[in-house]
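**Student:** Straight from Swiss-Prot, here's the annotation block:
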type: DOMAIN; residues: 231-321; note: domain 'Ig-like C1-type'
type: MUTAGEN; residues: R109 to A; note: No effect on binding to NIH-3T3 fibroblast cells; when associated with A-216
type: MUTAGEN; residues: R216 to A; note: No effect on binding to NIH-3T3 fibroblast cells; when associated with A-109
type: MUTAGEN; residues: R238 to A; note: Fails to bind to heparan sulfate or to NIH-3T3 fibroblast cells; when associated with A-244 and A-295
type: MUTAGEN; residues: R244 to A; note: Fails to bind to heparan sulfate or to NIH-3T3 fibroblast cells; when associated with A-238 and A-295
type: MUTAGEN; residues: R291 to A; note: Fails to bind to NIH-3T3 fibroblast cells; when associated with 273-A--A-276
type: MUTAGEN; residues: R295 to A; note: Fails to bind to heparan sulfate or to NIH-3T3 fibroblast cells; when associated with A-238 and A-244
Amino acid sequence: MKASSGKPREFRPAVLLLILGLLLRDSRGSSIQGFLADVEVHGSSRLTRTHTLRYNVRAHSLEGSEKTQLLVLIYVDEELFLKYNGDSRETEPLGCWIKGHGGNETCARETNNLLKVEEKLRGMMAEVINQKSQEEGLHTLQATLGCELLSNGSTRGFWHLGYDGQNFLTFDQKTLTWTVDGPSTQQNKMFWKTHAPRADLVKTFLDDICPAHLQRYLASLRNGLQDTGPPMVTVTCRNYPVGRVTLTCRAFNLYTREATLVWLQDGKPVQQKTFRSETILPSGDGTYQARVSIRVLPGQEPQFSCNLRHGNHSIMQTAVSGHAAEDSQDVASSATASAGSALPVVLAVALARAN
């Protein structure tokens, strides 16, 4: 694609706002909001950290082509849980909790709504390209919007619009105005004074609608994952021929991305690790896991225990009970090693018979 002339980009990203309006209209008819509204609320919970709900909307188009691709990604606490891809023209639920809460029916409705959006998008993208009068090439409209629930109960929202990978507009919640990112012509500024979306509607979505649906999601997620049972803690002990002993504490079936594992010696903390969203590991079934290890002198194992603090749970596991688990793991490893050593012999016999 040829380099641009360097002139300020004259386009109307308000077109993308029309797309978002189709996606984020009131919960009765909305695909995304309808999905969140369908999740049943079984009580509320006290927030222990900041939670986020984020929508990424991207529209791709080749100038001169009627083909337009729409990709909608929805994240909760930075985890992707719903995706619509214009190539497959289907909505895909991500995460076991969705499949357990009518995910298939939800996806069918999502797909039907987003197909209609994609049809409208073709004409909208053509309008943007014509207004820009740029040279041929791939162009992208993108939007990032959503909200945060803070641990103190307050909320804040965000809404950014961009074109070809660069931010163009940002909504300011304090002044309830749209600000143009980067240099812009007076013509562009005047255009937004006339055509920008109504600030009161944007404010309602960021302040009320988005946080309410995020609250519903968090409540449903918590209740759904608690059905899998309480968290579990195991302690293993690995002995080495010479040197120290490694004790490893593992926590499973965690239903949020926050936990604290503490090693205690004779009941007193000696090592503590707090896991947050960026350090805890997903288990692949909608729950999370974490582990922490400590090295001790041989014979000190009975002095140590591991404590998990997770939500309302506090679980203690002693190091002595981990020997059995480690022994069984060693047996399994030995069996695997034996099978592996026998494999070349089996292959040799099979090849000899084949010849």
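Placed from the backbone N, Cα and C atoms, the Cβ positions cover glycine too.
Remember, it's a predicted structure, so these values are computed and weren't measured experimentally.
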**Student:** Average the per-residue pLDDT over the domain 'Ig-like C1-type' (231-321) and send me the rounded value.
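**Tutor:** Mean per-residue confidence for the domain 'Ig-like C1-type' (231-321): 84 out of 100.
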**Student:** Below 8 Å Cβ to Cβ and six or more residues apart, same chain only. Which residues does that give for R244 (mutagenesis position)?
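**Tutor:** Looking at Cβ-Cβ distances below 8 Å from R244 (mutagenesis position), excluding near sequence neighbours, one finds R295, V296, L297, P298.
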**Student:** Fill in the CA-CA distance, R291 (mutagenesis position) to R238 (mutagenesis position), as an integer in Å.
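**Tutor:** Pair distance, Cα basis, whole Å: 15 Å.
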**Student:** What number of additional C-beta atoms lies within 10 angstroms of the C-beta atom of R216 (mutagenesis position)?
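**Tutor:** Other Cβ atoms within 10 Å of R216 (mutagenesis position): 18.
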**Student:** Where R216 (mutagenesis position) and R238 (mutagenesis position) are concerned, what is their Cα separation in Å, rounded?
**Tutor:** 44
**Student:** Using the structure shown, find which entry in R238, R291, R295 (the mutagenesis positions) has the sparsest Cβ neighbourhood within 10 Å.
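**Tutor:** Among the mutagenesis positions R238, R291, R295, the sparsest Cβ neighbourhood within 10 Å belongs to R295.
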**Student:** Through the lens of DSSP with three states only, how would you label R291 (mutagenesis position)?
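**Tutor:** Once the DSSP labels are grouped into three classes, R291 (mutagenesis position) ends up as strand.
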